[in-house]
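> The structure's right below; bear with me while I get my questions together.
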Amino acid sequence: MEFNDMTSDITGGVKEYDIATNGISLHVTEQGAGPAVLFCHGFPDTSYTWRRQMNAIASAGYRAIAPDMRGYGRSSAPADASLYTPLHTTGDLIGLLDALKISSAVLVGHDWGATHAWNAALMRPDRFKAVFGLSVPFVTRGESSVFERMRESGRQDDFYMFEQIRPDADQIWADAAVTIPGILYWASGSAPEGEQWSPLDRTRSLYRAAPGPLPSWAEADYVAHNIAEFRRTGFHGGLNYYRAAEPYFTLSAPWKGAKITQPSFFIWGKSDGLKELYPFTLQQMRAGLPGLMGGLELDNVGHWVQHEASAEVSEQLVRFLRTVDAVLS
């Protein structure tokens, strides 16, 4: 493994560096000192999505570490979709901890990043001592994949993941100046009821242009950053996670029925379109998360909880970290 510090100084306690591990290079942003907290972003995003939460936990005495996940930002982006399974992302995260000589960390994940976090905790409970998930809950591996279930129910023409793996998906997303504001708006709680993104209705897709300026929670510097990054990289790497999802289901057979026993917490938006797909009650979640310490549904919030309710998410995260410290000490 190689560690290459990309900054000669630290501005506002934030530093960036590259780590070569697991066959790729990860670009990492870090802030603070103390027990390690590892942040995993989703689609279409970069580590910059976490800047508010990173600042909050660094101020509370924790070490916030956020990579651009493989396929995104300034990290490597293999073209081969088979290299984007949870086996690969868990390997990336373990390699990151090893390079930084960190024995264990708490995971925080949003969207696909929540999937990465849940799976890493499932596969390596010795290295990941707790999980704080946003927007995508953990569901134990069952008998069939979501793709199979959608085909069997005749919803293959409606289900959004089939759109994400179309041969022309890269081109559909390519105009980042349109698609980045669009997904932020339509998947949020700010979009009008009945028009918000639905994963099962193609007329309410993620591809629609935003109707006007974004709400204030979508901070201009964050939106501009994402537009610039995806103009530079394209969307192929991020879309590869969707392409890898169905093939990985077969590989995940060893974890059929397996549960995550570490302490966990889950936050979701009441207006998140993913509620059409996943169980969003604490009772249902505890079937796979016996260590679930609680959860929170946020009113008037959609998929982008770390932005739409930034202060609340940061407060809940710091509270969870302190509770985990007390429980595991």
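Every residue gets a Cβ built from N, Cα and C, even glycine.
Every position carries its original residue.
OK, Swiss-Prot features for this one:
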- 35-308: domain 'AB hydrolase-1' (DOMAIN)
- Asp111 to Ala: Large decrease in activity toward (R)-styrene oxide (MUTAGEN)
- Asp111: active site, nucleophile (ACT_SITE)
- Thr115 to Tyr: No significant change in substrate specificity toward linear aliphatic and aromatic substrates (MUTAGEN)
- Val136 to Trp: No significant change in substrate specificity toward linear aliphatic and aromatic substrates (MUTAGEN)
- Tyr242: active site, proton donor (ACT_SITE)
- His303: active site, proton acceptor (ACT_SITE)
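Can you tell me where each of these features sits in this structure?
Within the model, the domain 'AB hydrolase-1' (35-308) carries an average pLDDT of 97.
Applying an 8 A CB threshold to same-chain residues 6+ apart, the list for Asp111 (mutagenesis position) reads His41, Gly42, Phe43, Asp45, Leu134, Ser135, Val136, His303.
Mapped onto three states, the DSSP output places Thr115 (mutagenesis position) in helix. Around Thr115 (mutagenesis position), taking its Cβ as the centre, 22 other Cβ atoms fall within 10 Å, counting all chains.
Summarising the environment of Val136 (mutagenesis position), the number of other Cβ atoms within 10 Å of its Cβ, over all protein chains shown, is 24.
Taking the Cβ of Tyr242 (active site, proton donor) as centre and 10 Å as the limit, one finds 20 other Cβ atoms among all the protein chains shown.
Every protein chain considered, the tally of other Cβ atoms within 10 Å of the Cβ of His303 (active site, proton acceptor) stands at 29. His303 (active site, proton acceptor) falls outside any helix or strand according to DSSP and counts as coil.
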> Roughly how many Å lie between the Cα atoms of Tyr242 (active site, proton donor) and Thr115 (mutagenesis position), rounded to a whole value?
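Thr115 (mutagenesis position) has its Cα 12 Å from the Cα of Tyr242 (active site, proton donor).
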